Amino acid sequence: MSAQTSPAEKGLNPGLMCQESYACSGTDEAIFECDECCSLQCLRCEEELHRQERLRNHERIRLKPGHVPYCDLCKGLSGHLPGVRQRAIVRCQTCKINLCLECQKRTHSGGNKRRHPVTVYNVSNLQESLEAEEMDEETKRKKMTEKVVSFLLVDENEEIQVTNEEDFIRKLDCKPDQHLKVVSIFGNTGDGKSHTLNHTFFYGREVFKTSPTQESCTVGVWAAYDPVHKVAVIDTEGLLGATVNLSQRTRLLLKVLAISDLVIYRTHADRLHNDLFKFLGDASEAYLKHFTKELKATTARCGLDVPLSTLGPAVIIFHETVHTQLLGSDHPSEVPEKLIQDRFRKLGRFPEAFSSIHYKGTRTYNPPTDFSGLRRALEQLLENNTTRSPRHPGVIFKALKALSDRFSGEIPDDQMAHSSFFPDEYFTCSSLCLSCGVGCKKSMNHGKEGVPHEAKSRCRYSHQYDNRVYTCKACYERGEEVSVVPKTSASTDSPWMGLAKYAWSGYVIECPNCGVVYRSRQYWFGNQDPVDTVVRTEIVHVWPGTDGFLKDNNNAAQRLLDGMNFMAQSVSELSLGPTKAVTSWLTDQIAPAYWRPNSQILSCNKCATSFKDNDTKHHCRACGEGFCDSCSSKTRPVPERGWGPAPVRVCDNCYEARNVQLAVTEAQVDDEGGTLIARKVGEAVQNTLGAVVTAIDIPLGLVKDAARPAYWVPDHEILHCHNCRKEFSIKLSKHHCRACGQGFCDECSHDRRAVPSRGWDHPVRVCFNCNKKPGDL
């Protein structure tokens, strides 16, 4: 701390002499003030004193021109806060202490101390110096806020307008490691919320847009960073405004409140309305019921290094009046905060979520409004870190993102609030049981975390949904609840043996613990109902997107078809190569002379699509080149090639050039004549066989539809793959997932897995999504 004193520093305070006389005689000019030594010190005394071990860490300041020390007696007493200590007016040379006016009267107004010699400080110079310092500080603060701009944080549809943490920090224009708090403002539309923030934090600059028109100028949630107080300031949309999506916008306010450390409720009414107390009371109840749990989960899910307090923010009710007195003016003995609590109690609202509620009022006889009292109250609360500590901006963004992801989605008109600002319907799952109509009690979007629906009451049976569940009676009596389903065969039977047993003794009910507990045709007569003997029935809720619970899982017919298809497909795949080779050779033998041989056609002559082994190649009857089906789907007469007046297959180019006759010589026509007759005969035979195959396909489709399990989507309703949305065609076959029953292409359903809940105990086809589900299907 000590240093050589320059000549310029000497003579700054010629009236202030060293008060220690430790290394001098007390005649040297004071250069330092040590608050812990309670004295002014010259350079030599300061250096010699603070070489000692016990005095080495004392805080010293270098004196400025016109410096006046603090009073030594009243320093630190209750009632004097740091920064408002009394300055001394005299120094007692005998007692060697500095005294303010009050302490001098109290201690030196009588007795021998009255005759003690004193040194008077120049207080007028001090006042001018302090005013200059305050002016400099005010100018510095204004300069810090000159470049502050606000940005849209969340729009009116509850969608966050910043992409990630880095984008949020960049728009705030603060350091990533800066610790800050969040201050937000609420109130009715037109009460001057944006104007209040501009004058309280930004010295009147229009950081948040204001407007004299009737339309609200603040739509959604806007944010800005105050570098002076190191807070993120959030401006919100006003209540009671003429807006659409009112329910979603009201829910958005509670998300902002949940991430705030300090909330200002701005009201410009001559008397406090009930809307204020109802809003804060309902917000407190919804915060405790829905948000505290989610904020705790956010801490664990996002790996936040700062705990999010379950206590809500502090609230300041900023009340501006014109014609009426402020709250508590007619009851000087009662503080306004107690009157506020009484109003809450009368309305049956209990704001337990908020850490504290404060009242700050101002009466505006003549504009402009005085915001200094609000600013001082805010600064005191921001310094209090007992409940809510400052945190990194990334933590604030993660909390807002987690709340937005959880509590999002449209709110139906029939769930609009009538008696409460924040009804449960704004935050709970909107799914209703299809059987009894009861709503789910879980939070919104709980399905993303794998949490199933749950209702407060029991369900009733509906024949339409068959919402029964069988549980093994023997396991239930042992204290376990094990669900069982009727199915074709036991898990220990092979597929073909299971079909044989099913044909003889009917379906089975198998328990994982007890094995096969029931067969429907175990005896020739006298078979009892399983509900009376081995299972118990429970009625469960039917939520949207789920199937019935005891639908017919007897899939014997489908298993038989699957087995036959597997064998037929295997034989077909083994014989595909030789069959195609023979077909191509035979086609080339009877093809006209101008046709390009199949062996030379490797890709479509127009779109250049490469042909696979099982793809069909088509010849244009006009030019003779090879094409795919889509590039040669048109027909027209080609008499110049000997095909007569009947329309035949041609490529797209020849179809468009149909008015241009090809120059074909008579020699060419004679040469093609013999092979053309052979080709016509071949096509006639092929068309006849194709008609027979089509006639066989129709009853085969009926058989497949009859064998389809009840939970499968019918083939005629499946137009595209349920996962990749590709449209089905002759080349793209339909496949059913044995778990969900939806239609998929082969690429999206190539996994194999047992589905015991549907009666498939051996690995069968399942889709990509069902295969990702944990546990048994």
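Each Cβ is built from the backbone N, Cα and C atoms, and glycine gets one as well.
Those substitutions? Not in this structure, it's all original residues.
Swiss-Prot gives this note for the published mutagenesis W543 to A: Disrupts its localization to lipid droplets. DSSP assigns W543 (mutagenesis position) to coil, not to a helix or a strand.
Marked as Zn(2+) 1 binding site by Swiss-Prot on the basis of sequence analysis: C604, C607, C628, C631. Cβ neighbour count for C604 (Zn(2+) 1 binding site): 22 (other Cβ atoms within 10 Å of its Cβ, all protein chains included).
According to its DSSP assignment, T616 (mutagenesis position) is coil. Among the mutagenesis entries in Swiss-Prot is T616 to R, noted as: Partially restore PtdIns3P binding; when associated with R-733.
In Swiss-Prot, a mutagenesis experiment is listed as K617 to A, annotated with the note Drastically reduce PtdIns3P binding; when associated with A-619 and A-621. Abolishes PtdIns3P binding; when associated with A-734; A-736 and A-738.
Within 10 Å of the C-beta of H619 (mutagenesis position) there are 24 other C-beta atoms, taking all protein chains into account. Per Swiss-Prot, mutagenesis H619 to A is noted as: Drastically reduce PtdIns3P binding; when associated with A-617 and A-621. Abolishes PtdIns3P binding; when associated with A-734; A-736 and A-738.
For C620, C623, C651, C654, the entry in Swiss-Prot reads Zn(2+) 2 binding site, with the evidence type sequence analysis. Note on C620 (Zn(2+) 2 binding site): other Cβ atoms within 10 Å of its Cβ, all shown chains, come to 26.
What Swiss-Prot says about the mutagenesis result for R621 to A is this: Drastically reduce PtdIns3P binding; when associated with A-617 and A-619. Abolishes PtdIns3P binding; when associated with A-734; A-736 and A-738. For R621 (mutagenesis position), other Cβ atoms within 10 Å of its Cβ number 25. According to DSSP, R621 (mutagenesis position) sits in a coil region rather than a helix or strand.
A sphere of 10 angstroms centred on the C-beta of C654 (mutagenesis position) encloses 22 other C-beta atoms. According to its DSSP assignment, C654 (mutagenesis position) is helical. Quoted from Swiss-Prot for the published mutagenesis C654 to S: Abolishes PtdIns3P binding but has no effect on its localization to lipid droplets or its interaction with RAB18; when associated with S-770.
The Cβ of C748 (Zn(2+) 3 binding site) has 20 other Cβ atoms within 10 Å, all protein chains considered. According to Swiss-Prot, the feature Zn(2+) 3 binding site maps to C721, C724, C745, C748.
Following the DSSP three-state reduction, the secondary structure of S733 (mutagenesis position) is coil. Listed in Swiss-Prot as a mutagenesis experiment, S733 to R is described as follows: Partially restored PtdIns3P binding; when associated with R-616.
For the mutagenesis of K734 to A, Swiss-Prot gives this note: Drastically reduce PtdIns3P binding; when associated with A-736 and A-738. Abolishes PtdIns3P binding; when associated with A-617; A-619 and A-621. The structure shown keeps the original residue. Spatially close to K734 (mutagenesis position) yet at least six residues away along the chain are D715, I718, F728, G743, F744, C745, judged by Cβ distances under 8 angstroms.
What Swiss-Prot notes for the published mutagenesis of H736 to A is this: Drastically reduce PtdIns3P binding; when associated with A-734 and A-738. Abolishes PtdIns3P binding; when associated with A-617; A-619 and A-621. In the shown protein chains, 24 other C-beta atoms lie within 10 A of the C-beta of H736 (mutagenesis position).
Residues annotated as Zn(2+) 4 binding site in Swiss-Prot: C737, C740, C767, C770.
Looking at Swiss-Prot, the entry for mutagenesis of R738 to A says: Drastically reduce PtdIns3P binding; when associated with A-734 and A-736. Abolishes PtdIns3P binding; when associated with A-617; A-619 and A-621. In the three-state DSSP assignment, the secondary structure recorded for R738 (mutagenesis position) is coil. If you take the C-beta of R738 (mutagenesis position) and look for same-chain residues 6 or more apart in sequence within under 8 angstroms, you find V755, R758, W760, V764, R765, V766.
Where Swiss-Prot documents C770 to S as a mutagenesis experiment, the accompanying text is: Abolishes PtdIns3P binding but has no effect on its localization to lipid droplets or its interaction with RAB18; when associated with S-654. Of all Cβ atoms in the protein chains displayed, 20 besides its own lie within 10 Å of the Cβ of C770 (mutagenesis position).
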Cα-to-Cα gap, T616 (mutagenesis position) vs H736 (mutagenesis position), nearest whole Å: 27
Cα proximity to C748 (Zn(2+) 3 binding site), best match among recorded positions W543, C620, C623: W543
Fewest other C-beta atoms within 10 angstroms, as judged across C724, C767, which are the binding-site residues: C724
Candidates K617, C620, C651, C740 (recorded positions) - the one closest to C628 (Zn(2+) 1 binding site) by CA: K617
Cβ-centroid neighbours of Zn(2+) 4 site C737, C740, C767, C770, 8 Å, sequence order: H722, R738, A739, G741, Q742, F744, S749, V766, F768, N769, N771
Neighbours of H619 (mutagenesis position) among the recorded positions C651, S733, C737, C770 (Cα to Cα, within 10 Å): C651
Spatial neighbours of C620 (Zn(2+) 2 binding site) among the recorded positions C604, C654, C721, S733, C740 [C-alpha, 10 Å]: C654
